[in-house]
Amino acid sequence: MNKTITALAIMMASFAANASVLPETPVPFKSGTGAIDNDTVYIGLGSAGTAWYKLDTQAKDKKWTALAAFPGGPRDQATSAFIDGNLYVFGGIGKNSEGLTQVFNDVHKYNPKTNSWVKLMSHAPMGMAGHVTFVHNGKAYVTGGVNQNIFNGYFEDLNEAGKDSTAIDKINAHYFDKKAEDYFFNKFLLSFDPSTQQWSYAGESPWYGTAGAAVVNKGDKTWLINGEAKPGLRTDAVFELDFTGNNLKWNKLAPVSSPDGVAGGFAGISNDSLIFAGGAGFKGSRENYQNGKNYAHEGLKKSYSTDIHLWHNGKWDKSGELSQGRAYGVSLPWNNSLLIIGGETAGGKAVTDSVLITVKDNKVTVQN
């Protein structure tokens, strides 16, 4: 069926009713990570636990195949990237040997030829959770994410509180009732060279770090879209990293999903059109924060966006809608489109389906 998007009265989005984009994931899948290499999609972790799966998108009989389990334990919010035929997995949130929830700063490598994992003797100089990862000129770049010490301390306090609800309420109030700058989200840009397994300083944002941003890159440019400015408070900011020439430049583009912004959204490119879709946030939190309420999302219900935005002539236009709001899935480039795998919908429910967003002549097509 075709559906005209009347908001802004500019563009049209059509919802394809034919066969599913990809087979359903083997388990409901959210808060995991994924990558694509030579038309083969790899997904894992998050609600899949330590499981990883692959799917050959060019196969006549498309199906998910289980891979060797991840050796680092179940993790949420890890990131991954393919470099020179190997899959690298960065950080994430999980439990340590003592059973405490913590942020990791380690790196694991998966070899598709041998279906085997190895933990590298390499540690990022800071924790990696809520961060983004992208590849440029054979290196992985990481930026954003929560502060490892603050985040780990929060969960240590919760562990000590046990089932004491009064203590838990006090810990939560103490944790959330701070200004954004007091969470020290990572604004550094780090590079990881797989040939040496060394981390290097590559620059830093002139503004602030975010957690749960959407990321997409093409050529010498990378875009970081929305994300958290602090726990429970999103931003509508859009940052552009330009690697053209010898000097990295940071640019701030027009905002999107204003005024509250979202985290866990999806970003991609189709026919040179920059796409941003979905995400989750708390409506009214930005106003609360501006009015001096640091615990900005207290009492607010998380909402899930259906909006699809396109970057056009220096601004964002709402150009389509998802069939339902979703966030915290995996977004990948495929068939000159944005492929979304899994995610969560209202109430935090993990899903198993995929969505393909294609843009042609400023017309958005959504295939479910």
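Cβ coordinates are placed from backbone N, Cα and C, and glycine is handled just like the others.
Listed in Swiss-Prot for this protein:
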{"type": "MUTAGEN", "residues": "K30 to A", "note": "No effect on catalytic activity"}
{"type": "MUTAGEN", "residues": "E228 to A", "note": "Great decrease in catalytic activity"}
{"type": "ACT_SITE", "residues": "E228", "note": "active site, proton acceptor"}
{"type": "MUTAGEN", "residues": "R234 to A", "note": "Decrease in catalytic activity"}
{"type": "MUTAGEN", "residues": "H297 to A", "note": "No effect on catalytic activity"}
{"type": "MUTAGEN", "residues": "K302 to A", "note": "No effect on catalytic activity"}
*Calculate the distance in Å between the alpha carbons (Cα) of E228 (mutagenesis position) and R234 (mutagenesis position), and round it to a whole number.*
4
_Among K30, R234, H297, K302 [mutagenesis positions], residue with fewest other Cβ within 10 Å_ = K302
*Taking Cα atoms as reference points, which of the mutagenesis positions R234, H297, K302 is nearest to K30 (mutagenesis position)?*
K302
_C-alpha spacing of R234 (mutagenesis position) relative to H297 (mutagenesis position), in angstrom_ = 10
*Three states by DSSP: which one describes K302 (mutagenesis position)?*
strand
*Tell me whether H297 (mutagenesis position) sits in a helix, a strand or coil according to DSSP.*
coil
*asked:* Please report the three-state DSSP label of K30 (mutagenesis position).
replied: coil
*asked:* So if I draw a 10 Å sphere around the Cβ of E228 (mutagenesis position), how many other Cβ atoms end up inside it?
replied: 26
*Hey, does DSSP put E228 (mutagenesis position) in a helix, a strand, or just coil?*
strand
